Amino acid sequence: MGKTSGAKQATVVVAAMALGWLAIEIAFKPFLDKFRSSIDKSDPTKDPDDFDTAATATTSKEGL
């Protein structure tokens with residue numbers, strides 16, 4: 001066997017990576033769909049730190 005060119009090796013590597021990515025997408029499709037839909041439903045303007053601080057303050061006032 002002779003030496004393979006760098007371009008041919010790169011093509012094989014890229015094709016293998018694409019095939020691997022496709023296999024992962026197919027194998028985990030239900031989980032990825034659920035994850036992506038939950039991201040779409042999330043509110044980017046909501047700050048969880050503000051919510052936690054308000055809930056903690058309310059809880060501490062009720063305890064007194």
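Even glycines carry a Cβ here, placed using N, Cα and C.
Nope, none of those substitutions made it into this model, it's the original residues.
Taken verbatim from Swiss-Prot:
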type	residues	note
MUTAGEN	ALA15 to Pro	Reduced efficiency of chloroplast-targeting
MUTAGEN	LEU19 to Pro	Impaired chloroplast-targeting
MUTAGEN	ALA23 to Pro	Reduced efficiency of chloroplast-targeting
MUTAGEN	LYS29 to Gly	Impaired targeting to the chloroplast outer membrane leading to plasma membrane localization; when associated with G-34
MUTAGEN	ASP33 to Gly	Impaired targeting to the chloroplast outer membrane leading to plasma membrane localization
MUTAGEN	LYS34 to Gly	Impaired targeting to the chloroplast outer membrane leading to plasma membrane localization; when associated with G-29
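What Swiss-Prot annotates, mapped onto the structure for a quick look.
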| residue | record | Cβ contacts under 8 Å, 6 or more apart |
| --- | --- | --- |
| ALA15 | mutagenesis position | none |
| LEU19 | mutagenesis position | none |
| ALA23 | mutagenesis position | none |
| LYS29 | mutagenesis position | none |
| ASP33 | mutagenesis position | none |
| LYS34 | mutagenesis position | none |
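Under the three-state DSSP scheme, ALA15 (mutagenesis position) falls in the helix class.
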